[in-house]
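Asks: Sharing a structure below in structure tokens format, with a few things to ask.
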Amino acid sequence: MCDAFVGTWKLVSSENFDDYMKEVGVGFATRKVAGMAKPNMIISVNGDLVTIRSESTFKNTEISFKLGVEFDEITADDRKVKSIITLDGGALVQVQKWDGKSTTIKRKRDGDKLVVECVMKGVTSTRVYERA
């Protein structure tokens with residue numbers, strides 16, 4: 001089910017990430033540092049538990065979850081959110097909710113790449129990863 005995502009991925013391109021972070025409410029200084037980071041994403045599966053770890057010079061974060069089960073998450077910019085991740089059409093779709101707001105993060109395979117689309121209101125950021 002999630003096996004296509006398993007592995008270590010390195011960021012190779014990022015479009016519109018600053019505008020997305022601004023829409024989410026991330027402060028200027030944090031946006032500048034986070035925007036320069038080139039994170040590796042490590043995805044693993046153990047039974048029905050999926051773990052996504054992001055490692056960069058900016059910050060390391062890790063979430064472990066079961067598909068379709070809501071969990072508490074502290075994001076890289078320190079937002080406390082409720083997240084739920086589902087598998088939809090071969091994509092891992094994450095919805096984060098906090099303070100009456102929500103954002104969607106869709107992770108999908110495209111050939112040998114992992115494409116992450118982050119959407120907040122009308123702002124979309126696309127980040128592309130390749131296997132490390």
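The first residue you see is number 1, and the count goes up from there.
Even glycines carry a Cβ here, placed using N, Cα and C.
Keep in mind that this is a model prediction, so the values were computed, not measured.
Checked Swiss-Prot, it gives:
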MUTAGEN   K22 to A  Abolishes ligand-induced translocation to the nucleus; when associated with A-31 and A-32
MUTAGEN   R31 to A  Abolishes ligand-induced translocation to the nucleus; when associated with A-22 and A-32
MUTAGEN   K32 to A  Abolishes ligand-induced translocation to the nucleus; when associated with A-22 and A-31
MUTAGEN   L92 to A  Abolishes export from nucleus; when associated with A-67 and A-87
BINDING   R127, V128, Y129  fatty acid binding site
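Burial and contacts for the listed features, if you can.
Replies: Neighbour count (other Cβ atoms within 10 Å of the Cβ, all protein chains): 14 for K22 (mutagenesis position).
In the three-state DSSP reading, R31 (mutagenesis position) counts as helix.
According to DSSP, L92 (mutagenesis position) sits within a strand segment.
In this structure, V128 (fatty acid binding site) is part of a beta strand by DSSP. Around the Cβ of V128 (fatty acid binding site), the number of neighbouring Cβ atoms within 10 Å comes to 15.
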Asks: Sort out for me which one of R31, K32, R127 has the most neighbouring CB atoms within 10 A, since those are the recorded positions we care about.
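Replies: By the 10 Å Cβ neighbour count, R127 comes out on top.
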Asks: Report, as a single number, how many Cβ atoms besides its own are within 10 Å of the Cβ of Y129 (fatty acid binding site).
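Replies: A 10 Å sphere around the Cβ of Y129 (fatty acid binding site) contains 22 other Cβ atoms.
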Asks: Would you mind reading off the Cα separation of R31 (mutagenesis position) from V128 (fatty acid binding site), to the nearest angstrom?
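Replies: That comes out at 18 Å between the alpha carbons.
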Asks: Cα-Cα, whole number of Å: R127 (fatty acid binding site) versus K32 (mutagenesis position)?
Replies: 16
Asks: In whole Å, how far does the CA atom of V128 (fatty acid binding site) lie from that of K22 (mutagenesis position)?
Replies: 20
